[in-house]
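**Student:** Right, I'll just put the structure down here and ask away after.
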Amino acid sequence: MEGKEEDVRLGANKFSERHAIGTAAQGTDDKDYKEPPPAPLFEPGELKSWSFYRPGIAEFVATFLFLYISILTVMGVSKSTSKCATVGIQGIAWSFGGMILALVYCTAGISGHINPAVTFGLFLARKLSLTRAVFYIIMQCLGAICGRGVVKGFQQGLYMGNGGRRNVVAPGYTKGDGLGAEIVGTFILVYTVFSATDAKRRARDSHVPILAPLPIGFAVFLVHLATMGITGTGINPARSLGAAVIYNQHHAWADHWIFWVGPFIGAALAAIYHQVIIRAIPFKSRS
């Protein structure tokens, strides 16, 4: 019967947590960190506070800069008659990943999401309120639309001639293929975000907060390398929305649902996996 009791309790409270070899956690107490309390669904009075709007403005600016630089890079590759004379696929992937790395580093102290899927995943994990999540997503979408609009203004002919570099399922792939690629790609990104910002890891390894943008940027880079040939790599609904709004012709909206449904499913799966499997937070005592 004792074994069955352990199965029910999952061992979450009976055994002390083990520390990885070589980390700063060796020789510390069983729990040397404090789990932040769950965010309320609605926070009274937050709409009247300037601290509510500052992160939203940061999300707008960061998403604007993200799309501005990355899509300009794509346009530069498309413009050249010789792909060998450009940064190529790897350069495009790194422009997306590198900008995320830089912008997360710059804005992590205030928000640092730059992606509705990331915001949605963190909301499901009770890291922010519903009102903040909705506000962040709106500002991210507006930033993406403006960023795309500026790029189109610089070189409208090239932009429209290349289909606005919108996200679509590539020929030879089904909508199911595209949806699957978006789910898995977003899962990788959001899972990396959870791991890089984990409260326990941040407390036990002092260098983790400084290095957190690095794995997040590399996750974006690697997912782009893997899925650019399938969907153009969405994994960010704001980015896909900005492309559809600014281009707005020739089936710009045909596969658009994939780039919202896929990332949101991937983000939800990543949130559940990290909170339930990796951290076992629902099974820990509330003492």
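Each residue, glycine too, has its Cβ placed from N, Cα and C.
Small disclaimer: the values here were computed from a predicted structure and weren't measured.
Copied straight from Swiss-Prot:
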- Val245 to Ile: Active as heteromers with PIP2-5; when associated with R-249; D-250 and N-254 (MUTAGEN)
- Gln249 to Arg: Active as heteromers with PIP2-5; when associated with V-245; D-250 and N-254 (MUTAGEN)
- His250 to Asp: Active as heteromers with PIP2-5; when associated with V-245; R-249; and N-254 (MUTAGEN)
- Ala254 to Asn: Active as heteromers with PIP2-5; when associated with V-245; R-249 and D-250 (MUTAGEN)
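Help me see these features in their spatial surroundings.
**Tutor:** In the three-state DSSP classification, Val245 (mutagenesis position) falls within a helix. Using a 10 Å Cβ-Cβ cutoff, Val245 (mutagenesis position) registers 18 neighbours.
Within the same chain, no residue at least 6 positions away in sequence has its Cβ under 8 Å from that of Gln249 (mutagenesis position).
Close to His250 (mutagenesis position) in the fold, though at least 6 residues off in sequence, lie Gly163, each with a CB less than 8 Å from its CB.
The Cβ of Ala254 (mutagenesis position) has Val168 as same-chain neighbours under 8 Å, each 6 or more residues away in sequence.
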